[in-house]
Amino acid sequence: MREIVHLQTGQCGNQIGAAFWQTISGEHGLDGSGVYNGTSDLQLERMNVYFNEASGNKYVPRAVLVDLEPGTMDAVRAGPXGQLFRPDNFVFGQSGAGNNWAKGHYTEGAELVDQVLDVVRREAEGCDCLQGFQITHSLGGGTGAGMGTLLISKIREEFPDRMMATFSVMPSPKVSDTVVEPYNATLSVHQLVENSDATFCIDNEALYDICMRTLKLNNPSYGDLNHLVSAVMSGVTTCLRFPGQLNSDLRKLAVNMVPFPRLHFFMVGFAPLTSRGAHSFRAVTVPELTQQIFDPKNMMAASDFRNGRYLTCSAIYRGKVSMKEVEDQIRNVQNKNTAYFVEWIPNNVQTALCSIPPRGLKMSSTFVGNSTSIQELFKRVGDQFTAMFRRKAFLHWYTGEGMDEMEFTEAESNMNDLVSEYQQYQEASVSEGEEEYDEEAPLEGEE
């Protein structure tokens, strides 16, 4: 079967990763130590996309856990799903990267990277037909951003034809954890543009908003945020983990979602949104789900798609859903909101169905959108980057680890290029002839 190797790096990546494994081991009927006691054969049928089978009916996540300090790892090991993971797959240093991208990418991380690659190699060799890799990390810190992108490029070298998907937590406009976030994020995006096939952008602030506005949680914890992220990750990977009528894998998703190789940064959403404890008691319908996933308040990245246009998007429905109803609803959304979809990609909404809903819900739907409005996110980080870089603030931390200012300049211009590419396609129309516009312009005035 088509296996995926999962990597989680840094504190954020490990916490999101732990939440993800907790969610999907529950969906596949595994208990806290990986023993299968599920009810349906469907749970077993594609178990091996994410799990290796060990002796005694036990399943082990195909996960590699990486960090430059032992703290988070110990927490994961002591957590509810800590007994799931293979002990050899914990790879950690002692020094920490101290929120410094250069430490993660060039010094501390580079020393640990071969050890990680050995584990990755071992996991990949155990696969029948490796589909690709997914990595969870944040872009604002040192380990997840610096070492995470280092791992991505190393894995890219070794497995050039496998898919590389990343779940990347972007720095938020209002919620900032570290002062040097803009540096770390820009350097990371510079890497992701080149080396990732699909990047799902997640943003703490958008998650906070969802928790407070929709779930009515007054002071959400990271646990609540990670719960939302794991719901989306579970949704995006549903088609890989369960048989469905309209199935997709990482490559199909990428083929349908990425019109131009550099523009592979997606917004994600999930419906129905429920808080961790309470499952909704009302029946959800396909129209409701569809309306919810196309609602800007449901997006887990702090950019409003109404300021841009969708190049492509994909909706994954789970549960007992009628195919015709889904098709009608999606067509309905497209017809009513033609302004938000580029007209030079007809039928740019892809749908997938899977009959197994998440635990505790009758049906749910996950949304992945490639919208030009994601440029807001990069623009915001870019502005903060420029403000600091102009004064060369904090640069000595990076140059001290052997980085060159040139690299910062390159990263900055690469990100600016990305923003203008999104802008260019946002404004593009079907009849891309400049001279035609000039002829049409006076006509509008005459009417």
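Glycine too: its Cβ is placed from the backbone N, Cα and C atoms.
Note on Gln11 (GTP binding site): other Cβ atoms within 10 Å of its Cβ, all shown chains, come to 25. Gln11 (GTP binding site) falls within a helical segment according to DSSP. Taken from Swiss-Prot, the feature GTP binding site applies to Gln11, Glu69, Ser138, Gly142, Thr143, Gly144, Asn204, Asn226.
Around Glu69 (GTP binding site), the same-chain residues at least 6 positions away in sequence with a Cβ under 8 Å from its Cβ are Phe92, Gly93, Gln94, Ser95, Gly96, Ala97, Thr143. Per Swiss-Prot, the feature Mg(2+) binding site maps to Glu69; the stated evidence is similarity to another entry.
Classification of Ala198 (variant position) by DSSP places it within a strand. The note that Swiss-Prot attaches to the natural variant Ala198 to Glu is: In strain: C-3.
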Pick out which of the binding-site residues Gly142, Gly144 has the most other Cβ atoms within 10 Å of its own Cβ.
Gly144
Among all chains shown, work out which of the binding-site residues Thr143, Asn204, Asn226 has the most CB atoms within 10 A of its CB.
Thr143
Among Gln11, Glu69, Ser138, Gly142, Thr143, Gly144, Asn204, Asn226, recorded GTP binders, what is the largest CA to CA distance in Å?
23
